[in-house]
Amino acid sequence: MLTAEEKAAVTAFWGKVKVDEVGGEALGRLLVVYPWTQRFFESFGDLSTADAVMNNPKVKAHGKKVLDSFSNGMKHLDDLKGTFAALSELHCDKLHVDPENFKLLGNVLVVVLARNFGKEFTPVLQADFQKVVAGVANALAHRYH
């Protein structure tokens with residue numbers, strides 16, 4: 001999946017990420033850009049407009065929770081399937097989330113990182129993070145196979 005150099009680069013960069021801010025923005029953007037994903041978050045209250053979604057405290061809190069899990073995965077890049085096994089089971093068996101949504105969220109996360117870090121988020125880092133989010137999406141979809 002990732003070379004030792006790529007792992008070092010993404011891990012070092014991830015230390016700069018403000019998980020609470022980036023998580024809320026990434027989940028919010030997912031819900032705005034792909035509105036069908038909102039059906040999994042009906043208990044979150046008002047998701048009727050982009051502003052409502054982006055300012056919703058439950059979206060922000062869950063986005064942080066999602067990125068806290070992602071951060072844990074960043075510490076276990078060699079065992080993403082093991083790291084995300086319980087979450088894969090939850091999302092498959094109980095929540096019935098379409099695994100394609102994991103790919104969408106990963107891609108949105110990469111966009112949010114680029115937006116927040118500008119030139120510091122180089123094309124090489126973007127390519128490395130695309131590998132990471134693909135690996136995480138695959139690990140989360142593992143239970144579906």
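The backbone N, Cα and C atoms fix where each Cβ goes, glycine too.
HIS62 (heme b binding site) is surrounded by 19 other CB atoms, counting those within 10 A of its CB over all protein chains shown. Annotation note: HIS62 (heme b binding site) sits in a helical segment as assigned by DSSP. Sequence annotations record features per position, and here Swiss-Prot assigns heme b binding site to HIS62, HIS91.
Summarising the annotation, Swiss-Prot assigns domain 'Globin' to 1-145. On the 0 to 100 pLDDT scale, the domain 'Globin' (1-145) averages 92 in the predicted structure.
What Swiss-Prot notes for the natural variant GLY15 to Ser is this: In allele B. Using a 10 Å Cβ-Cβ cutoff, GLY15 (variant position) registers 8 neighbours.
Quoted from Swiss-Prot, the note on natural variant LYS18 to His is: In allele B. The DSSP secondary structure for LYS18 (variant position) is coil. The Cβ of LYS18 (variant position) has 12 neighbouring Cβ atoms from other residues within 10 Å, across all protein chains displayed.
The number of other Cβ atoms within 10 Å of the Cβ belonging to ASP20 (variant position), over all protein chains shown, comes to 15. Variant annotation in Swiss-Prot: ASP20 to Gly, described as In allele D-Zambia; the structure shown retains the original residue.
In this structure, SER43 (variant position) is part of a helix by DSSP. Where Swiss-Prot documents SER43 to Thr as a natural variant, the accompanying text is: In allele D-Zambia.
Within its own chain, LYS119 (variant position) has no residue 6 or more apart in sequence whose C-beta sits under 8 angstroms from its own. Secondary structure at LYS119 (variant position), as computed by DSSP, is helix. Quoted from Swiss-Prot, the note on natural variant LYS119 to Asn is: In allele B.
Secondary structure from DSSP puts LYS131 (variant position) in a helix. Using a 10 Å radius centred on the Cβ of LYS131 (variant position) and all shown protein chains, the other Cβ atoms total 16. Quoted from Swiss-Prot, the note attached to the natural variant LYS131 to Gln states: In allele C-Rhodesia.
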Rounded Cα distance in angstrom between LYS18 (variant position) and HIS62 (heme b binding site) is 14
Long-range Cβ list for SER43 (variant position), cut-off under 8 Å, min separation 6+ in sequence, same chain only, gives LYS58
Whole-Å Cα distance, LYS131 (variant position) to ASP20 (variant position), is 22
HIS62 (heme b binding site) to ASP20 (variant position), Cα to Cα, whole Å, comes out at 9
